[in-house]
Every structure is written in structure tokens, then in C-alpha cells.
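Here Swiss-Prot flags 68-502 as domain 'USP'. Swiss-Prot lists C77 to S among its mutagenesis entries, and the accompanying note reads: Loss of deubiquitinase activity and binding to diterpenoid derivative 15-oxospiramilactone (S3) inhibitor. Look at Swiss-Prot and you will find C77 tagged as active site, nucleophile. For the published mutagenesis C234 to S, Swiss-Prot gives the following note: Does not affect binding to diterpenoid derivative 15-oxospiramilactone (S3) inhibitor. Per Swiss-Prot, mutagenesis C284 to S is noted as: Does not affect binding to diterpenoid derivative 15-oxospiramilactone (S3) inhibitor. One mutagenesis experiment named in Swiss-Prot is H452 to A, and its note says Does not affect binding to diterpenoid derivative 15-oxospiramilactone (S3) inhibitor. Under the heading active site, proton acceptor, Swiss-Prot lists H452, citing experimental evidence as support.
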Amino acid sequence: MLSSRAQAARTAADKALQRFLRTGAAVRYKVMKNWGVIGGIAAALAAGIYVIWGPITERKKRRKGLVPGLVNLGNTCFMNSLLQGLSACPAFVKWLEEFTTQYSRDQQGPHTHQCLSLTLLNLLKALSCQEVTEDEVLDASCLLDVLRMYRWQISSFEEQDAHELFHVITSSLEDERDRQPRVTHLFDVHSLEQQSEMAPRQVTCHTRGSPHPTTNHWKSQHPFHGRLTSNMVCKHCEHQSPVRFDTFDSLSLSIPAATWGHPLTLDHCLHHFISSESVRDVVCDNCTKIEARGTLTGEKVEHQRSTFVKQLKLGKLPQCLCIHLQRLSWSSHGTPLKRHEHVQFNEFLMMDFYKYRLLGHKPSQHGPKATENPGSAPEVQDAQAAPKPGLSQPGAPKTQIFLNGACSPSLLPALPSPVAFPLPVVPDYSSSTYLFRLMAVVVHHGDMHSGHFVTYRRSPPSAKNPLSTSNQWLWISDDTVRKASLQEVLSSSAYLLFYERVLSRVQQQGREYRSEE
């Protein structure tokens, strides 16, 4: 039943409608025409307000302690996750800033060939809160436009791989560096002799050996650039071939077969990567010489073939270490499958055991010596220092030194065969020479045909202490950003790991001692 007030309102409305209907047609037309004009004006005002101020969701301010997200342009989560991971590496951002500054100083005209480095630098600085922006979501379509200028066919509506994009960016930056004018070097005699007064005469220089190699400024400063060593030893005569050096921008590690009841760790993947393998039917020059010396007639001896043992090591560790865990496998029918095993990793990573050392090199007995590399990021040490004592040496007694909370190097298998490993223990990072800190993790959810990339990364340091490293972690999925715990990060199924070189406690003490002197 309606209340008395509602009944009175209904009665008044009925009376007004009856009076309107009793009026003439001309009066009703004028009133309806005025209503149309009023409605049109109201609609125009509403549209103008929407155009000027926009919807409320577009004006969201970024919450304190978080970083901007990135809008998904179709299927660009692979790019968004990689950019968030790179922005969490201060050494890479600083190198980009120094590279663009040096390029601007050398160039006189417009910087038409520096699109990628400047675009990437502006994006990473905005994502690391170094640029003044209050927007909660940023647009990274400018990066795709620049990469298309480098003839990369990258569609924002097709699913791509974050690791492939990482190498696209590093190789494109190298192309940009190649277009940069070379810095005149003392050994570049030809450039130094290009003087006007020396035009009539041609000055030549004769040398018995090969010219001294000129330094490559970009490669020496590239934070993700490292070197692998390949060592081959004959099993018959034990002759060692010359060490071969290859460059890398990321370590792509296969995941070994898991043993039931024992977790897989990052150390297992690293050891599987450097494990020795036998290479059969290889010509050994030393065995051929020995066989030739043994003949009395001096007749020609056929090339002696033998089995070699090949092993990889890390010749030069970069400032920023990108580790790619290969989760692609193939079934017996040739179908691609994704491996979903959880690979345990820690916040800190010791790489001493995987570092290549010259034969006969003795580690320091007074602790490692830390040398500061000019131009490197704070707390990032890029000098080649001696490995810490105590790690297992070839032919040395096996000691129970545990790496990264996984297992002793002496207990790891010489060949990739499934064996039982001890339970994880707390590692000792204090005296490590090659110590890295986790900065970001890229995770892929889904299968080999479809999925989604998300990123765990450290929050940028505070403005009061910009050289510090934040302990607050963030979970980022395109434009969604929230806080996360370290335990959540370490429990994720990592696809890409971004580590950055830091000084251990012993190295920091050594640097402070030398500064006091």
C-alpha cells in the first residue's frame, strides 16, 4: 500500500498530465520542442565533460611505494614483463644513460640513429621512478615502433617470447653502437695520421706481428655481456687445446632430469651447463707428433684421432646476469611440451665454482681483493679477482663447501646423471668473490601455445637513499601492480632470472681498508 505522500504526488502528476492534454496542439508542440532543445544541450555538455576530463579510471594516481604498470596492446605481456625486469637492474639503466650521453656529446646534428637507446632509457627510467610521472599505467608502443625501424617483425597481437625479445634488444643496441663514431685510439695510427700537412706523403708502419687490437668501448661496458670458455683435453695424451672464448648476453640453462624426493636447484642447472662431455673421433695434433717421433723411417703418419673431454666455464662474468631456464621440451611424437618443474633459486647467487681459472693460478690466502671499476653501478664490482679459497680445485681434496644452499660441488655429478643430493643448507656468502643479488624474475603461466608473462621485481630505492637496494618486492601483470613477499618470489616457477653483481662482506671490508690507507 502506498503512503499518503506517495498518493499525493501521484495525484498531482495525474492532474498536470490532464492539463497538458487539454491544451491545444500548438502549445503542446512548443513545449515538446523546448524539451528537445534542453535535452540536446544536456547531451552536449555531458560529451564535453567526458572529452575534457575523461573517465575517472584514466586519472588514477599511482599508489605510494609502487611502480607504473604497462598497458597490454593486444598480446604484449612478453614486452611488458621484460621491461619491468630490465628496469629493476640499476647497472643497465646507468649504462644506457652513459651511452646516450656519450653519443650526444660526439654527435653534432640530430640524433637520428639513437632511437632505441633513448626510447628504452626513457621507459626504464619511468618504470624505475626516476622520471617525474604520476600516471599509474604507461604505454610502451613506442618501443615496438622503434624495433620495427630495425627491421624486426614484432606484432603486438601475436604471442612472443620474452627471452627472444631480450636478445632482439641487445643485438639492436649493438647495431646502434656500430653506427656511433669510433673514439680515436692511440693504436689507431691511421686515424691519427689523417692530417692536412701529411696529405702529400703516405706514412706507413711496418710491424712483425699483428696490430694491437683496439678496445671496444661498448662491449667493455655492456652490463649483460660476458664470455664463455671452452676447454678440450685429449684423454690419450692429456694435451690441452687452446682455450676458446665465446661471448654471451644470457645463460640459457637446460633443466636436468629430477630425482624423486630431491628438489631441483639452480646449482643443478648451472653444473649441468658446465659438465664435461666426451667428444669422439677428434684429430689430436699432439698424438700425431708423438706417433711420428716413434717411427724410425720418418715416413708420414696419418692423423691420429682420439676422444676429447670438453668443458665449459665462465671466463668473464657480467655485471648483470640474465639466466634463462629452458622450459621447452619435446615428446617422443615431436610435440612441444612445457616443463613445469619448480627450480629452486635464492636471493643471492655465488658463481665462484663456475668461473674459469688459468692453470697454475693459486687463490689468494688473504682473502679476495676487490677493485672498483670506474663507471660501474654502486656495489657492482666488475674486476677479475681470484676465487675464494676453499672451493674445490682440480686435484685438490674435496671439501664440504655448499653453494647457494643447494649442495657441495664435490657431490655434484661429473656427468648429467640423476643422483641423490643432500638437503639444502644455509650458504655462506661473506667471502664469495663472484656474488650476485636477485633483482627480478619473469614467470610464464600457461603452456607452449598460449599463456601470460608476469614479473616479480624489486621496488626502486627511496629518494632519500638512491644508492640502496630495496627489500620490497612487487608483482606486476601488465597494468596491475601489487606488493609481494620474498617467499612468494622464491616460490615462483622462474623463466628468466635477473641478477646483479655485488660486493661480498670481505670485499667491502677490503675496499674500506684500502681507502683508509
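Cβ coordinates come from backbone N, Cα and C, glycine included.
Just so you know, the substitutions we noted aren't modelled in this structure.
Taking the Cβ of H452 (mutagenesis position) as centre and 10 Å as the limit, one finds 16 other Cβ atoms among all the protein chains shown.
The average pLDDT the prediction assigns to the domain 'USP' (68-502) is 76. Cβ neighbour count for C284 (mutagenesis position) (all protein chains, 10 Å cutoff from its Cβ): 22.
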